[in-house]
Each structure stands twice: as structure tokens, then as C-alpha cells.
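Below: one structure in C-alpha cells.
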Amino acid sequence: MDILKKIEKYREEEQRLKWEGTFADYLEIIKENPMVAQSAHSRVFNMIKDSGIEEIDGRKKYSFFDRELFGLEESLERLVEEYFHPAAKRLDVRKRILLLMGPVSGGKSTLVTMLKKGLEAYTLTDNGAVYAIKGCPMHEDPLHLIPHHLRDDFYREYGIRIEGSLSPLNVMRLEEEYGGRIEDVKVERIFFSEDKRTGIGTFSPSDPKSQDIADLTGSIDFSTIAEYGSESDPRAYRFDGELNKANRGMMEFQEMLKCDEKFLWHLLSLTQEGNFKAGRFALISADELIVAHTNETEYRSFISNKKNEALHSRIIVMPVPYNLKVSEEERIYEKMIAESDVADVHIAPHTLKVAAMFSILTRLKEPKRSDIDLVKKMRLYDGESVEGYNSVDVEDMKKEYNDEGMSGIDPRYVINRISSTIIRKNMESINSLDVLRSLKEGLDQHPSISSEDRERYLNFISAARKEYDDIAKKEVQKAFVYSYEESAKTLMDNYLDNVEAYCNKNKLRDPLTGEEMNPDEKLMRSIEEQIGISENAKKAFREEILIRISAYARKGKRFDYNSHERLREAIQKKLFADLKDVVKITTSTKTPDEQQLKKVNEVVARLIDEHGYNSTSANELLKYVGSLLNR
């Protein structure tokens, strides 16, 4: 389907969704679907809920945020369950300004943009449909037409509560255009759009001396004031401020705390009473979610100013910290790179992971337990299993600091350094070492890093390098061991025979001489030590292997090289330890013999086919690991 056909199809769909009728027709719609009359907060909550909620380990995960926000599950759960959900149920939190507070590039703006774009799409669905009085610049709720003294009767009949009063303009239109006949008032379906300023508004502070309150509440229309003769005639007023246009939806208040105080006082009345003052009119009702964002420094100075006390209680603060999981940070970088023009550059496996490790280390706070260092903490936070620790330890660590993740290196800095590496090297391939080098060089140019932080960050780069060294060795180890797969299987079978004899207190028979002999303790320990099985734990480990073999046998399956992850790792490490010399020779010899060359080519092919390297990065990895082993 070409683009013009898609445009035509979209236009047809838009026409199909349009609806216009009288207030009487609208009442029939809400009788069938009361969701249509929901509040702004309820609409936002239902939009998030309708995208899907999954429960993982007792935590709620919202599909709505999945595409753009990574590693913020706990913050998002808190935001939805402590603000949107109770606000949708008409509880008192809906009378608060939602203030997202967090470090730069932490996802605050992305979160707000997602809510805005989400609402635009949601109002195109049946559940998110919004109807308004036709011709109203504030797209007012048609239910405001019902007089206050009849609203209790309406609630008993429809089960819908009505809040707010008809705006001055619509009061006049009702009398002049419809002769006071509410049932004849024209109602239309509207679709939220930030571009068309329908249901979504954005207010950004500028110079306090030149910025006018009219930006928020609208202004006198000088082109019609001569015609209507009075400033208090609503027809001589332009209801085009952000608060007017964001009615029924949401308004983003950018850098709210930088705003002049006179702008903030309007928000007090709007959040608490659901109305605001504009021109020479009665209070104007508005139903909108107000979202603001700021950083921690500005928030602290705002709180310390006694003049702002009345606003403090009208604000609900939601911290949006940096992500603290390596795997999720990696996804952030992948997304940012995919959106750029360098998406075709080959980035060697683990490059983004190593950059993510550095970022996360800068954001973590030193654990209070002496037996856990930052690298272990980083692994545990990422869901890796670290021997001797469990999920309870992770939860305890998370409770140690309330502000963990509110400082550290931001994702944009890392992406800038990766971009710089790609552009400077002008190559088709970059690896972890290139990026670590670039991160190190960039620290001097980072404006907000103190000399003390710089020292810490250099240590974190070294820590990330050590982690990469281990990853690189393992990667080459796997590729080499595959080439010696038969040796691995033989070693495995040999180990299992010995374990079986050990556990059953039997002897083994020598295949050549036929003599009986004791299980080979030296062989078993040389394998078990590779994965840290202590002398005291060896019996339990061997028995567990035997139980696993029996369980497989009962199901008619064969226990093989891939059946036990830790044992496979131990076999690989043992074999690699035995093969180290081969790796050293094949990677460091200037002129390898034919046999060695064949082996190197096999390993390179394996790295390319199964591990995601290209020819350049695979050869660089081999050389690097060879140099590590030669140290």
C-alpha cells in the first residue's frame, strides 16, 4: 500500500468517526456507554489500563509505557497506583498538580509526551470517545448544560456525577441560539490533538516581565470589542489560553517552578476547585490533568521558599529517577541509536552493555553491607544470580536510599560519546574498548562533573573494563570450546561416570586394562572448582547432578552436555583452561601454521554466525583475548 492510499484510508476513518447530534441524542449515547462521560483523570487511567497490565513478581507492569520507557517499572507503578488510579476514582489526589521530579534525561519529558500522544490515539477509540458542545472554544462537557438543581436526579437515573458550571459563552449561546432549549444544543465528537490545540495544552515559561497571564487564561478580543461594546461580553473574549484549550484532557506545564508566581496561583484554584478566573467573568470550569516537571535542585529551592507553602499541599511529587538495570539501559541505547542515521554501523556485541555498566555504576550508591561491592549490587539489581544472595537482599538494598538513581551519568552523554566514536573512527564497526576510551576522554568536557566525581567515574570505567575482559574471555571460550565439542562431551561423560561411582560408593573399571579403580577425585574437583564449588559443597552438588540424571531417565530423556547450565559452564571453563595455550599461540603467532589458521578461522566463523560479530570485530576480539591471556 503506497503512502497516498494510506492517507486516503486515514481520512476515510476520520470521517467515519465523526459524529454530530443534539444533546438529546448525546444522552442516548451515555446511556449505552457511560465511559463517554468520564473525567480527564479517569480517561488517562483507562487509557493506560486498556493497553494491558501484567503482574510480575507482585509488581504491576504497564504495556502502555513499554515502547519508550525502560527500567522505570517501580516509578511507573507508583505513578499509576498512587496518582492516576485514585484520581480516576474521584479521590482527593485528582485535586493535585502532578509534578514529575528527576535528573536530566531521565525520561520525564518522554513520559509526558507518551501521555499526550496516547490521549490523541485513545480519543479515536470507542472507550476513549469525547463529546463536546459544538462551536465551544473550550470543547465543554455537554453535561454542564444540566441545571445544578437537577443534577441529583440525573445521577439517580444515569449513575454519572456532574461537576462544573456552564461557561459564560455557552450560557449566552444557550439563550440566544437555542432559546434556552437544552435538548436542542448541538453536540459533536472531538479528537484530542496537540497540534490543533484540542484537549492538550503545553505551557512554557519565558521572561516573567514579558509573559502575559493571557497565555494561560485567554484575552480580550480587540477586533470584536467595538462590536459588542463590553469587556464582560463573552463574545468579545478569546478563550484561547492553554488552560482553556487543555480542557477535558491534559496540560503540560514545562519547568513549572521557574514560572512567575502569578501564573501558579491560577493553578491553585483550578486544581482545588476545578475552575479558574479569566477576564470579567464568573469562574470558568475546567476538567484537566496538570502535569509539570522539574529537577531536584529547583524543587528543593521551591520548597524552601515560605511564600510557596499554599502550593506545596496542592502538588503531588513523583520522583522519576534514572534506570538502574544494565539490561534496560542497553535497550535505551539501542532505541536511541535505531532512531539515528548511524543505525547501519556495526556495534560489536556487548559494546552497549559495557557502556550501560559504566552508567549504572555512576548512579548506584555504595551498599551499606560490607560484603557487597557496587559491581555485585549492579548484577543483583539486573536480576543476575550472585552466589550467596537472593531477592530479599535486593529489596533490602533498594530500601537503603530513597534518592538512589537521582544522580549519575545520563543516557544522552553516553550516546553522544558513542556517536563521537562512530563519527571519529569513520569505521563500519566499533567495540567496547572504543566506547570506554571515548567515555573516558569525554569526562573532561562534561560541564557538571567535579574533580572528585571524575576520579570515581574513572574507577567505574576500569570496573566496566574488567567486566568486559571476563565477557570477552567467555565469548572466545565458548567459540573455541565449540570447535572442541567432542572433547567437551568426552570430558562431561567422564565426569558423570565418576560422580555416579562416587555417589553410589562404587568403583570404576579401566576401559583398557579392565582393572577396578576409585573415582577420580582430582578430575571431579578440577571441574567443580571452575564454578566455585567448595570442598564442603561438593557432595551436595554431585548428588544434585545424580538426581537430575535420574529425573531425565524417568522421562525417557538423555542427560547431556546442555542439560545442566552450571555444569556446562564448569566443563567449558575447564576445557578453556586446558586450551589457553592453544588460544595464546593461535592469536599471537605472526605466521600461524595451517592447523592453527584453520582453528582460528573456525572460531571467527562461529563468532560471526552465532554471536553476532562481523569479520572485523571478531578478529579484534580474538587479538584482545589473546593479549589478555599473554599477560
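Just so it is clear, glycine is given a Cβ too, placed from its N, Cα and C backbone atoms.
Original residues fill every noted site, and no substitution is shown.
Source: prediction; values computed, not measured.
OK, Swiss-Prot features for this one:
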MUTAGEN   LYS108 to Ala  Strong decrease in ATP binding and protease activity. Shows a strong decrease in sporulation
MUTAGEN   THR217 to Ala  Does not affect sporulation
MUTAGEN   THR217 to Glu  Lack of phosphorylation. Is still able to bind ATP. Strongly reduces sporulation rate
MUTAGEN   THR217 to Asp  Phospho-mimetic mutant. Is still able to bind ATP. Hydrolysis of alpha-casein is significantly less effective; when associated with Asp-219
MUTAGEN   SER219 to Glu  Partially phosphorylated. Is still able to bind ATP
MUTAGEN   SER219 to Asp  Phospho-mimetic mutant. Is still able to bind ATP. Hydrolysis of alpha-casein is significantly less effective; when associated with Asp-217
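Locate each feature and note its surroundings.
There are 21 other CB atoms within 10 A of the CB of LYS108 (mutagenesis position), with all protein chains counted.
Using a 10 Å radius centred on the Cβ of THR217 (mutagenesis position) and all shown protein chains, the other Cβ atoms total 24. According to its DSSP assignment, THR217 (mutagenesis position) is helical.
Long-range Cβ neighbours of SER219 (mutagenesis position) (same chain, at least 6 residues apart, Cβ-Cβ under 8 Å): ASP212, TYR237, ARG238, ASP240, GLY241, GLY279.
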Would you kindly give the Cα-Cα distance separating LYS108 (mutagenesis position) and THR217 (mutagenesis position), rounded to the nearest Å?
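For THR217 (mutagenesis position) versus LYS108 (mutagenesis position), the Cα atoms are 25 Å apart.
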Can you tell me the three-state DSSP label for LYS108 (mutagenesis position)?
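SS state of LYS108 (mutagenesis position) = helix.
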